[in-house]
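Shown next, in structure tokens, is the structure this report addresses.
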Amino acid sequence: LGFDPPHQSDTRTIYIANRFPQNGLYTPQKFIDNRIISSKYTVWNFVPKNLFEQFRRVANFYFLIIFLVQLMIDTPTSPITSGLPLFFVITVTAIKQGYEDWLRHNSDNEVNGAPVYVVRSGGLVKTRSKNIRVGDIVRIAKDEIFPADLVLLSSDRLDGSCHVTTASLDGETNLKTHVAVPETAVLQTVANLDTLVAVIECQQPEADLYRFMGRMIITQQMEEIVRPLGPESLLLRGARLKNTKEIFGVAVYTGMETKMALNYKSKSQKRSAVEKSMNTFLIIYLIILISEAIISTILKYTWQAEEKWDEPWYNQKTEHQRNSSKILRFISDFLAFLVLYNFIIPISLYVTVEMQKFLGSFFIGWDLDLYHEESDQKAQVNTSDLNEELGQVEYVFTDKTGTLTENEMQFRECSIHGMKYQEINGRLVPEGPTPDSSEGNLSYLSSLSHVNSLSHLTSSSSFRTSPENDTELIKEHDLFFKAVSLCHTVQISSVQTDGIGDGPWQSSLAPSQLEYYASSPDEKALVEAAARIGIVFVGNTEETMEVKILGKLERYKLLHVLEFDSDRRRMSVIVQAPSGERFLFAKGAESSILPKCIGGEIEKTRIHVDEFALKGLRTLCVAYRQFTSKEYEVIDRRLFEARTALQQREEKLADVFHYIEKDLILLGATAVEDRLQDKVRETIEALRMAGIKVWVLTGDKHETAVSVSLSCGHFHRTMNILELTNQKSDSECAEQLRQLARRITEDHVIQHGLVVDGTSLSLALREHEKLFMEVCRNCSAVLCCRMAPLQKAKVIRLIKISPEKPITIGCWDGANDVSMIQEAHVGIGIMGKERRQAARNSDYAIARFKFLSKLLFVHGHFYYIRIATLVQYFFYKNVCFITPQFLYQFYCLFSQQTLYDSVYLTLYNICFTSLPILIYSLLEQHIDPHILQNKPTLYRDISKNRLLSIKTFLYWTILGFSRSFIFLFGSYFLIGKDASLLGNGQMFGNWTFGTLVFTVMVITVTVKMALETHFWTWINHLVTWGSIIFYFVFSLFYGGILWPFLGSQNMYFVFIQLVSSGSAWFAIILMVVTCLFLDVMKKVFDRQLHPTSTEKAQLTETNSSIKCVDSLCCFPEGETTCTSVRRMLERVIGRCSPTHISRSWSASDPFYTNDRSILTLSTMDSSTC
């Protein structure tokens, strides 16, 4: 082509159709193929790679070390005791991950093997998707999915445009228009494309779906033509072609370098407060384990210092043992004790927690109260790792538009040339009395006629001044609505289904036959309003825009579009009128338009904008500028240079936009209404009652934001509203913050609300962060207006890292809000009608803001209660399990004799005690869901991770240690030293004694779980009592047969011997009742003396028509403690149908039905109690 391609690392050069230079001096760049690989493993690397990933987890690695120690040295327990549970956990996880990866392989093969047509050697060749190379020209037909990231070359339309939907990428269902450059748009056949000689230079792959910079250099008749390429030219892999027969595009990014593949990379992992607490507890128990092992080792050597205990006759040392190093023996004994006590660390905790989170997350999607019938949207769970975090929220950060409001804009009022109008039935009516007005209104439709594309007010106009003023007023009105009709990115679909987009296709259609769609609802509302007034936008091509003005078609040449961005907060178009005049029309926030204006009714319009904002309306200002031919030539050249730049294109474009968008003439302002969603006020008030602070972060102007905050209850009328706005310097900002802090201190009795704008916020965070945070912490509600997206994310991070480390939620609905959702501890996406990018990138997605109350107060409350109890109970039952093993060493002179049989050691956590806590963690409801939602104050009872505090952790730990003492010493004293408890005069041996302790322990920890359960179903009964029955049946079976593959038969007939002894049964019942009686007494006294709000609500529930869900500890108010204890003992002993819950029971579904309650479980006949 006569030039050397660039070799910068941040750009790539693509020769269309892979026609490389023939001069031999060019070395083609290497690009990857078009295969998509979403799988993690292959047949050859699955085992080593999966094992490596699993053993990176601390718990798995710990048990692997224990297993290896058991293999290397002589330990008191079989390696099977730690090896089998570890093998079970690793195997289950590997099977799950292997199956998921197999599904990914199948999906990859289906995608990579999809048939596509590629232009090669002057014809269409059918091949597979994986064979597409960068530079290939690909043909895509209607409704097909793009197999790679393509730059559009041509379509079946004359203007080279096409429509696509990107719903699978960003969730937006509206059609997007993409256009080809003019030089390739005419190449609509394979033969024509075969003559194309062109090169594309573009940036290297990146994940941003909305960013693409490049240029196409076309050689025609030995002349090079350079055209800029942007996002409008790029067709993304995964998007679908719509309303277009076929297109041709050249592949620029393939395979794992496509934007779709780059966006599939996992998000940064969020860790919940419960997970952090669990890791802390693991470290504490690891310290306890090491301490017990060290103490045991020291005591062993202290004991054996006396000769009579050194070498008992049954355990004589060998010569090698006598001569071995004491240090090595000490280490060996320490490791042996470590193995003996290692089960204090629960290996199955991680697996159980993962299962609980995964299965529990389905309840959110199944909840009909979170289903929005109008949009047919149910709640979505994109991550199950944060379920319990929903019960710990202290701050809610939310956007206004689309989150608190419906995002359905309706044009209400406008200001034109310093006069205010409101729309009534397609007529612009001036507000207030007008001179010489007989009817009191102005019909714009009847008052406009056009001469040379300008309108004038006819004699029928109800508002007349002088002819000169009329002409000026007419021009301003005309330009205002032309600006509204031309300055936008709205697209059109009509009643026609074919041929859409072929030139001026809508010219003959009536406005009622046109349907506008746009990514911005503001633009759609304004264009529709202009159409009702009489200036109808009827279609556009790449180069023209057409409007009908009172039935007369006018075609404007679209010269340039200066796209909207959040920094400028405005957009502009440069058009050429039929008269040849060139105009720039701009619209945007008043803070971005008014400073650029040098003419027009600036002050009057500013007042009108403030008045609109006080009504809660969204405002935009409209302005224009007319260019001379010389001015336009300079602008056109500078825009071309900036748009064709491959380096720093965005910065260069920003400079050019700043140069163009100045010296504007203000035309007026628009005001559209975005009404609040249903029950927003009630939801915000409920959040406030729950102790959750709500911050609204919006880009709207100050007055609009305050008005909406008042109307939605974010600010209430009795609240003292403080303002930190319009600050110009650091010193001024600091002084204002100090004044606000003093006012809060002086008026500490009343609630305060704070309003901050983006400029003042930047100053406050720059030098006065601590002072600003002090003011915010003492405010019940904070409103941040005129905020840029980056500022929103920064505010959330500021609260997250504050000393209190509060849990935050971010609620947003827009694609530019993803960073805020990902910054918050929990991201909540609001599923709008057309904007679902935020929902897809969130942790949870709901259809309406009002659903947030049930998500937090019911689901969050239940999830936290369940998993907090699960974690504490797991450590409790393992303390009960291992502490007797430690205490037993005092009786066997620390000889490392195990108390339990190896099979019991292996199955305790896997089979005997795992299911009751798992079912509890899935189904538990300690109080009726409706009460939780109607009494938001109950949310405070679980805030700040109360159930996993050090105090609660110590209670469960001490409880476990105390029960362990009862198990061991109770068994020892009840069966008696040297006592004969069998009919044949024999005594209990070591294994019988250990089995007795184990039996009491299994029954006690299982019934303890029953005491903690408030919500009983047949599943709870099955797994709770079934676990105890299974233990007895298994023990009878295990001890009743001689198993030839076992190394020893220590347990043969042991359990049968135990259960045949009446004394043993007496000991079992007495110890179980003793342990549980103490638990029951503590529950009664706590509820009588220090009841929480939740427990008081349970008492209320007891006396209401809904029966109490706390089957053990809910008693009528005024009942004496003695009576309460008697009732509780009756319930413990005769625990028939514990809850008697009346929640729309369903006999048809044995598990649950969802009838607008979180769970509805199958009934049991309460009359039997």
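Numbering starts at 1 and runs along the chain as displayed.
Even glycines carry a Cβ here, placed using N, Cα and C.
Don't look for the substitutions in this one, it keeps the originals.
Taken from Swiss-Prot, the feature Mg(2+) binding site covers Asp399, Thr401, Asp813, Asp817, and the record attributes it to similarity to another entry. Cβ neighbour count for Thr401 (Mg(2+) binding site) (all protein chains, 10 Å cutoff from its Cβ): 22.
Taken from Swiss-Prot, the feature active site, 4-aspartylphosphate intermediate applies to Asp399. According to its DSSP assignment, Asp399 (Mg(2+) binding site) is coil.
Other Cβ atoms within 10 Å of the Cβ of Arg618 (ATP binding site), summed over all protein chains shown, number 24. Annotation note: Arg618 (ATP binding site) sits in a strand segment as assigned by DSSP. The ATP binding site feature in Swiss-Prot is assigned to Asp399, Lys400, Thr401, Glu523, Phe564, Lys587, Arg618, Thr698, Gly699, Asp700, Arg786, Lys792, Asn816, Asp817.
In the three-state DSSP scheme, Ile799 (mutagenesis position) falls into the helix class. What Swiss-Prot says about the mutagenesis result for Ile799 to Asp is this: Increased binding to the RING-finger of HLTF.
Ranked by CA distance from Thr401 (Mg(2+) binding site), the recorded positions Phe564, Gly699, Arg786, Ile799 have Gly699 at the top as the closest. With Arg618 (ATP binding site) as the anchor, the candidate recorded positions are Asp399, Ile799, Asp813, and the one with the nearest CA is Asp399. Across the structure, Gly699 (ATP binding site) and Asp399 (Mg(2+) binding site) place their CA atoms 9 angstrom apart. Here Asp399 (Mg(2+) binding site) is compared against the recorded positions Phe564, Arg786, Ile799, and the shortest C-alpha distance is to Arg786. Cα separation, Arg786 (ATP binding site) to Asp813 (Mg(2+) binding site), rounded: 17 Å. All protein chains shown were included, and the count of other CB atoms within 10 Å of the CB of Asp399 (Mg(2+) binding site) stands at 26. Secondary structure at Phe564 (ATP binding site), taken from DSSP and collapsed to helix, strand or coil, is strand. Taking Cβ-Cβ distances under 8 Å and a sequence gap of 6 or more within the same chain, the neighbours of Ile799 (mutagenesis position) are Tyr395, Phe397, Trp695, Pro806, Thr808. Cα of Asp813 (Mg(2+) binding site) to Cα of Phe564 (ATP binding site): a span of 19 Å.
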